[in-house]
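So the structure is just underneath, and the comments pick up after that.
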Amino acid sequence: MLFAMQLASASVLPMVLKSAIELDLLEIIASQDTCMSPTEIASHLPTTNPHAPTMIDRILRLLSSYSIVTCSVRSVDDQRVYSPAPVCKYLTKNQDGVSIAALCVAAQDKVLMECWYHMKDAVLDGGIPFNKAYGMPIFDYFAKDLGSNKVFNKGMSDFSSMIIKKILETYKGFQGLTSLVDVGGGTGATLTKILSKYPTIRGINFDLPHVIQDAPEYPGIEHVGGDMFVSVPKGDAIFMKWICHDWNEEQCLKLLKNCYDALPNNGKVIVAEYILPVVPDSSLASKLSVTADVMIVTQNSGGKERTEKEFEALAKAAGFQGFQVFCNAFTIYIIEFSKNISN
């Protein structure tokens, strides 16, 4: 019964966490060497609301029950005080100035949340929840709503930076490349990380024109706007992170064949994606991948996370001879599709 009751209010935690992030509560707490009371935290906010400390206390009390912050009672004044829990390492800015916080805000943004109200109708009547909500595909919408586009890109960019940093600790497949194309590379955050470790690589950041218009200039990186279903820039290797999962088999095959044509004989596509378990379990890794899969249902026609066998079938159908799964970073796997088996 208690679990069912918790499920009934499951939306509360992510929305409260979003508010805490937007108020900078976690950053404020993490910036201090000692525990902080709600009143002390409120003093760092641009507010004259006399009820702010009480509201902050209630927000943080909830977050403490999920081990996002720690809570204790200070003996000198009998007030609850708060400090960062271990997970705050990933919810507050790291030495690179990024965290998962932007992704939390993006995932709970009004634009994406509206999709869920159309999922039932999509199951019964067909169609895509996002399209039902806004009358157009998600990426067409973001081309028009630049504010939401920036929120989405910030979430993806920060998360990408953290994922690729972890990948670079173990994956060695970028060694020896002279050029690398990041297809769907957003504003270039991922490619920047790769080139910071392999500065001799010439980077091409390839995405839709409205995406790269906000991309900052980076040394060694050329931003190219275009449509990956028409053609892909040429390079020694092509990197794609969370791209295949947006599209159905037919669309993925078209994209992968364009990649195949853009590669030299010894070229390869390097894919970073979740790999779905054939049968899910209750582990965090399994939950993350199946959650991502259902999120995609609300946004894209035919998009989905895939099992290892499904990825291999796609690679072979597109003409790639080699297929190998390498390391994973926070459940994001690196998979290579080699144009020739000798690669």
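In case you wondered, yes, glycine gets a Cβ from its N, Cα and C as well.
What Swiss-Prot annotates here:
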- H245: active site, proton acceptor (ACT_SITE)
- E273: active site (ACT_SITE)
- E305: active site (ACT_SITE)
- G184, D207, D227, M228, M240, K241: S-adenosyl-L-homocysteine binding site (BINDING)
- S286 to R, L, K, A or T: Loss of enzymatic activity; unable to bind cosubstrate (MUTAGEN)
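Long-range Cβ neighbours of H245 (active site, proton acceptor) (same chain, at least 6 residues apart, Cβ-Cβ under 8 Å): E273, Y274, A292, D293, I296, G303, K304, E305, R306. When the Cα atoms are compared, D207 (S-adenosyl-L-homocysteine binding site) and S286 (mutagenesis position) turn out to be 30 Å apart. Across the structure, K241 (S-adenosyl-L-homocysteine binding site) and S286 (mutagenesis position) place their CA atoms 19 angstrom apart. Annotated pair M228 (S-adenosyl-L-homocysteine binding site) and S286 (mutagenesis position), C-alpha to C-alpha distance, rounded: 30 Å. Close to M240 (S-adenosyl-L-homocysteine binding site) in the fold, though at least 6 residues off in sequence, lie D182, V183, G184, C259, V269, I270, V271, A272, each with a CB less than 8 Å from its CB. Here the recorded positions are D207, D227, E273, E305, and the one whose Cβ sees the fewest other Cβ atoms within 10 Å is D227. Considering only the residues assigned to S-adenosyl-L-homocysteine binding, G184, D207, D227, M228, M240, K241, the longest pairwise Cα distance works out to 16 Å.
Within 10 Å of the Cβ of G184 (S-adenosyl-L-homocysteine binding site) there are 20 other Cβ atoms, across all protein chains. E273 (active site) carries a strand DSSP state (E or B).
Taken residue by residue with DSSP, M240 (S-adenosyl-L-homocysteine binding site) is part of a strand.
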